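Listed features, source Swiss-Prot:
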DOMAIN    4-120  domain 'Response regulatory'
MUTAGEN   D53 to A  Abolishes phosphorylation and localization to the cell pole
Amino acid sequence: MTKSVMIVEDNELNMKLFRDLIEASGYETIRTRSGLEALDLAREHHPDLILMDIQLPEVSGLEVTKWLKDDEELRHIPVIAVTAFAMKGDEERIRQGGCEAYISKPISVPRFIETIKSYLGDA
């Protein structure tokens, strides 16, 4: 069974880039621009990994991550924060918010793919 990655990202160009890189690596994607939809989509599809933008329009990606980690059915799914926040202390704050890993924007393509594969293995 093909492993899947849910992408929660409101920027259309970032969404396309992440989708293309992930699908080219052999994984399926589930996509939403809305942090409010993320919980329902995760319950419906049970992705193997979630990529979470931290700066979403209606709700913080850290808040969505908290909802995921508070849900008995979903808390095992690793969440990788993808964010432009790259100041000292941001990674620690993001990890304390429940994210297992952190990728800063603009992304490094090799590091992005390496991080995804470190959680999912080869497709």
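Even glycines carry a Cβ here, placed using N, Cα and C.
Nothing has been swapped: the model has the original residues at all the noted spots.
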DSSP-derived class (H/G/I helix, E/B strand, else coil) of D53 (mutagenesis position): strand
Helix, strand and coil counts within the domain 'Response regulatory' (4-120) (DSSP): 53 helix, 24 strand, 40 coil
Across the domain 'Response regulatory' (4-120), average pLDDT on the 0 to 100 scale: 95
Cβ contacts of D53 (mutagenesis position) (under 8 Å, same chain, 6 or more positions away): V8, E9, D10, N11, N14, G61, A81, V82, T83
